[in-house]
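Feature annotations, courtesy of Swiss-Prot:
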type	residues	note
MUTAGEN	Glu141 to Ala	About 90% loss of hemolytic activity
ACT_SITE	Glu141	active site
MUTAGEN	Glu142 to Ala	About 50% loss of hemolytic activity
MUTAGEN	His180 to Ala	About 90% loss of hemolytic activity
Amino acid sequence: MTRLWASLLTVIIYILSQFLPLLIVKKLPFVQYSGIELTKAVIYIQLVLFLIAATTIILINLKIKNPTKLELEVKEPKKYIIPWALLGFALVMIYQMVVSIVLTQIYGGQQVSPNTEKLIIIARKIPIFIFFVSIIGPLLEEYVFRKVIFGELFNAIKGNRIVAFIIATTVSSLIFALAHNDFKFIPVYFGMGVIFSLAYVWTKRLAVPIIIHMLQNGFVVIFQLLNPEALKKATEQANFIYHIFIP
């Protein structure tokens, strides 16, 4: 399969997995559902579709006969995948903490992404959703935003690699941020996209940003489920430190 077809199918499958549940529940036998029953039906359908989408996307991309120049370059040895992923995870968490402090100063009060809040509410009602938020979601997003959007742009832009990286990263990270539909948190998602793209280019392995993304999502969801008050205290302490250095 050519890379163009694989990329198009990857994006189409991802979009369908997002919106098909809403169309399916409008049909029999779901029309009799309402309230929490309807919500659960949508979520369970989406979980199944996500799993099918992830499996299909992986298989499609394994069939590519003409990989990008980046994918043909010498990759980091497999033994360094986890160390690089852990480093990337640390960078993402530090970045999020710094941006959260800035957002708190701008908007006042503890800032929590509405997107994250929705995921936490669903995870409390349907625990298996944690697996999909932590594993399947990041896998799908990295194939779409890093491998397809970033990868194709980086491959298409000729000349200076730094310029190509900046353009491809800016475009893919902005789309990644806008896709999360949290206007105030665009800087958070944009920065995450930059780190994921950097990890991909540096290691030449998509597995690295996928694992970083999985660790980040898993940590945030589990942390907020188990100890939501700890997040508030951590934010207050960070703000205290901020005011020491910047009165």
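Cβ atoms are placed via backbone N, Cα and C, with glycine included.
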- Message: I'd like to know which of these mutagenesis positions, Glu141, Glu142, is least surrounded, judged by other CB atoms within 10 A.
- Response: Glu141
- Note on the structure: Students should find that the Cβ of His180 (mutagenesis position) has, within 10 Å, a number of other Cβ atoms equal to 18
